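Visitor: Just lifted these from Swiss-Prot, have a look:
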- Glu93 to Val: Causes trimerization and impairs interaction with FEZ1 coiled coil but does not impair interaction with full-length FEZ1; when associated with L-97 (MUTAGEN)
- Lys97 to Leu: Causes trimerization and impairs interaction with FEZ1 coiled coil but does not impair interaction with full-length FEZ1; when associated with V-93 (MUTAGEN)
- Arg117 to Glu: Impairs interaction with FEZ1 coiled coil but does not impair interaction with full-length FEZ1 (MUTAGEN)
- Asn125 to Leu: Causes tetramerization and loss of interaction with FEZ1; when associated with V-132 (MUTAGEN)
- Asn132 to Val: Causes tetramerization and loss of interaction with FEZ1; when associated with L-125 (MUTAGEN)
Amino acid sequence: MRRRVFSSQDWRASGWDGMGFFSRRTFCGRSGRSCRGQLVQVSRPEVSAGSLLLPAPQAEDHSSRILYPRPKSLLPKMMNADMDAVDAENQVELEEKTRLINQVLELQHTLEDLSARVDAVKEENLKLKSENQVLGQYIENLMSASSVFQTTDTKSKRK
């Protein structure tokens, strides 16, 4: 998060606070835009021997020049109500996500079971096909052998 600090020339955002600290208002957020301000205290710069020590400016009422956030007494009530609504909404969403995840897991297990069953049926089908082929050849051999016997039987009866 970027923090933009107003320069000391911005009389609305900075000034001496009367306790020896230089107050500077910073704004958090992208491109210097934000909805909340922070007050940063920076200690007074060291005075060199060649400079003059000027007295701290008199504390004046600059309240009309500085934008203050909403009164603190309203914030907790509004935030608690909003947070309760958000928490309830998040709880409902979390329960819905959990239900959907469980449903997906159950469907995955069912799909795995069906896939295993399909594989088993394919194996059984191949096994039965090979057995049918063997039985078919056996039947053909029996029929050809029986036809040989039938032809010999009819010839023997004719004699």
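Note: Cβ is positioned from N, Cα and C throughout, glycine not excepted.
Just the original residues are modelled here, none of the noted substitutions.
Values in this document were obtained by computation on a predicted structure and should not be read as measured data.
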Visitor: Over all shown protein chains, what is the count of other CB atoms within 10 A of the CB belonging to Lys97 (mutagenesis position)?
Guide: 10
Visitor: Give me the CA-CA distance between Asn132 (mutagenesis position) and Asn125 (mutagenesis position), in Å, as a whole number.
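Guide: Cα to Cα, Asn132 (mutagenesis position) and Asn125 (mutagenesis position) are separated by 10 Å.
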Visitor: With every protein chain in view, what's the tally of Cβ atoms within 10 Å of the Cβ of Asn125 (mutagenesis position), excluding that atom itself?
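Guide: Its Cβ shell of radius 10 Å holds 10 other Cβ atoms.
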Visitor: Please report the number of other Cβ atoms within 10 Å of the Cβ of Arg117 (mutagenesis position).
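Guide: A 10 Å sphere around the Cβ of Arg117 (mutagenesis position) contains 10 other Cβ atoms.
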Visitor: Specify the count of other C-beta atoms within 10 Å of the C-beta of Glu93 (mutagenesis position).
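Guide: Total other Cβ atoms inside 10 Å, all chains included: 10.
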Visitor: What Cα-Cα separation, expressed in whole Å, is found between Lys97 (mutagenesis position) and Arg117 (mutagenesis position)?
Guide: 30
Visitor: Measure from the CA atom of Glu93 (mutagenesis position) to the CA atom of Asn125 (mutagenesis position) and give the result in Å, rounded to a whole number.
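Guide: Approximately 47 Å lies between the Cα of Asn125 (mutagenesis position) and that of Glu93 (mutagenesis position).
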Visitor: When a 10 Å sphere is centred on the Cβ of Asn132 (mutagenesis position), how many other Cβ atoms does it contain?
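Guide: For Asn132 (mutagenesis position), the 10 Å Cβ neighbour count is 10.
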